[in-house]
Amino acid sequence: MPSNMKQFCKISVWLQQHDPDLLEIINNLCMLGNLSAAKYKHGVTFIYPKQAKIRDEIKKHAYSNDPSQAIKTLESLILPFYIPTPAEFTGEIGSYTGVKLEVEKTEANKVILKNGEAVLVPAADFKPFPDRRLAVWIMESGSMPLEGPPYKRKKEGGGNDPPVPKHISPYTPRTRIAIEVEKAFDDCMRQNWCSVNNPYLAKSVSLLSFLSLNHPTEFIKVLPLIDFDPLVTFYLLLEPYKTHGDDFLIPETILFGPTGWNGTDLYQSAMLEFKKFFTQITRQTFMDIADSATKEVDVPICYSDPETVHSYTNHVRTEILHHNAVNKVTTPNLVVQAYNELEQTNTIRHYGPIFPESTINALRFWKKLWQDEQRFVIHGLHRTLMDQPTYETSEFAEIVRNLRFSRPGNNYINELNITSPAMYGDKHTTGDIAPNDRFAMLVAFINSTDFLYTAIPEEKVGGNETQTSSLTDLVPTRLHSFLNHNLSKLKILNRAQQTVRNILSNDCLNQLKHYVKHTGKNEILKLLQE
């Protein structure tokens, strides 16, 4: 069996494999905690001194009558930031000593500092667990500065504090768009609660408009999955923090490249256009889309009769929550069975096909259950954020951290935290019974529109509002209550309308905007003159 780790949950584990003597010194100086990402808001980076001379000096001072010099040198090797690549070695960055690091030059795989003239390269064999913001660099020559100008560490939770660290690896076109939107959202929330423009709304509408105009089959595939909360829609469609697998809902070739979306803004009145997408659910045509097996056109019921889909979903709710044994073992298994039926047969209680073939094919292997639990969790976190009397960046940071590190979409079944039977255990084999609050969240999930989710047209929502059920209420809440709860978010977002008067249709203007973005102003002028 191999004796060395290939991925690391801690920097100390990597040190144990490479330099146990240095690890022992760090431990003896009570500095192991300084290498933990949990200690810092923005992760941690360790600079390992390759030069034996520096390590010998650390050892000599550590075991002397005054180990302060060894402590200071070790502190200079610890950066309270997650810096995985040279591209992130920018801005106000310093070591644990508080000394600012001045970068002289960055190359593809190397950073050269001015002060100390240290030459740093990323440790090729250090790969952290996906949810750990840890990095290790090798100092090949020079030294880290012990004195110099201080760097200005941003205040935790302060007004200028970014919602999440900007350093993330890998830095893909998807993550670039997400980080830009997150920064814009944090800025506008602190200014006016995004009452003028909501960045998540703008980008979600733009992406859907692009698909509708340029890739109608992709548009039909994703339309049943859009959410009344544009923040949820944005992350489910873009999947910006997924780093493993190629089962993206929307392929890379459609999103990026010479003819891709590339994050272009394509909207005139964001709120009105967003609501319009929900009215389109019952107005799609499938004359040119046939089932790959039968070659017959079979209109998915999520489009032809969404109300009946939700009626059947309510039957499933009732069966699960009125089951003879509502408990932490039986109930999650019944949830999984319902999702297995949907994934494998595209039916709910043998009624179907629920989704277009392309949609259900994209949701297999636990992805549909993962998506719906994601909706439920993010809805809850977002509601908490919006219910606060004053906006707190830290509340928004919690949402983004959850998406980045707990639910990136790398392993759907392992990222299930509420609905997976494995979280509750089997009392006959493990005796592991989950806390009551987790089970209460499962019941709330079943009692929400997020359970077996399909989008429903806004005009189909009606009825008198009733009191929302509590987390432990086993009686399914009526359908209109679920939907009115999410639709209430649209009342807030109505303030985010941006209307531009024009004599061209929205579709025409959106096509022109995308053309200008990727071909240049002169070309569009030539086109208009023809």
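Any Cβ shown, glycine's included, is placed from N, Cα and C.
Nothing has been swapped: the model has the original residues at all the noted spots.
As a published mutagenesis entry, LYS10 to Ala appears in Swiss-Prot alongside the note: Complete loss of DNA-binding. Where Swiss-Prot documents LYS39 to Ala as a mutagenesis experiment, the accompanying text is: Loss of DNA-binding. Swiss-Prot gives this note for the natural variant GLN16 to His: In strain: Isolate Uganda. Among the natural variants in Swiss-Prot, ALA87 to Met has the note: In strain: Isolate Uganda. The residue drawn here is the original one. The note that Swiss-Prot attaches to the natural variant THR106 to Lys is: In strain: Isolate Uganda.
The sparsest Cβ neighbourhood within 10 Å, among the listed variant positions (GLN16, ALA87, THR106), is found at ALA87. Following the DSSP three-state reduction, the secondary structure of ALA87 (variant position) is helix. Under 8 Å, Cβ to Cβ, and six or more positions away along its own chain, LYS10 (mutagenesis position) finds LEU35, SER36, ARG132, LEU134. Between the CA atoms of THR106 (variant position) and ALA87 (variant position) there is a gap of 8 Å, rounded to the nearest whole number. Classification of THR106 (variant position) by DSSP places it within a strand. Annotated pair ALA87 (variant position) and GLN16 (variant position), C-alpha to C-alpha distance, rounded: 28 Å.
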